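Notes for the one structure printed next.
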Amino acid sequence: MLIFSVLMYLGLLLAGASALPNGLSPRNNAFCAGFGLSCKWECWCTAHGTGNELRYATAAGCGDHLSKSYYDARAGHCLFSDDLRNQFYSHCSSLNNNMSCRSLSKRTIQDSATDTVDLGAELHRDDPPPTASDIGKRGKRPRPVMCQCVDTTNGGVRLDAVTRAACSIDSFIDGYYTEKDGFCRAKYSWDLFTSGQFYQACLRYSHAGTNCQPDPQYE
């Protein structure tokens, strides 16, 4: 009788596991459900031309920014409970990017409830030569600079949405975006333009270049 009860219990467990959507384990399914998700789609922003994944841009359009979505910091991808590909594509496209997606019907989502994405740390990786440093030099006194993100593959067309996003990084404590001319300015912390950090933000969001000029507002 005891053996029969054990076998029956195991059978119920197996039946319950097979009924879980998307092939998720009970623990992972409960984890996704905790975010209001059934984990059906996984999408991320990619750069034009290269197809490189852009974690910075992906994180900016996921989680708190998109209902019923969760940012998987391990993968750098956005998970959807519903088919939100059109909405997420609009986000990627607004930053001059493409989008890639795949179905999660056969993928087991790893638990990553404690994962966090350090967007600031990404800005310091592979820092390029400062693109605005020459502009920012004026004897011993630094010269105020303003910058904007531009599409270097399309004649330097300014990318307002990318500039706005790059201007909102935590490093720019007093940074602000001006709608009139599409530049990012900072009254005091504009040295981040000359150090290459703003360039990195444009790069992380959209593989964009920068256009930097002296800021006459603070001359």
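Glycine is no exception: its Cβ is also placed from the backbone N, Cα and C atoms.
Going by Swiss-Prot, these are the annotated features:
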{"type": "VARIANT", "residues": "Cys78 to Arg", "note": "In strain: NK3"}
{"type": "VARIANT", "residues": "Thr163 to Pro", "note": "In strain: NK13"}
{"type": "VARIANT", "residues": "Lys180 to Arg", "note": "In strain: NK13"}
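All features noted in Swiss-Prot, drawn onto the structure.
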| residue | record | DSSP (3 states) |
| --- | --- | --- |
| Cys78 | variant position | strand |
| Thr163 | variant position | helix |
| Lys180 | variant position | coil |
(message) Return the count of C-beta atoms lying within 10 angstroms of the C-beta of Cys78 (variant position), excluding that atom itself.
(response) 27
(message) Suppose we draw a 10 Å sphere around the Cβ of Lys180 (variant position). How many other Cβ atoms does it contain, all chains included?
(response) 5
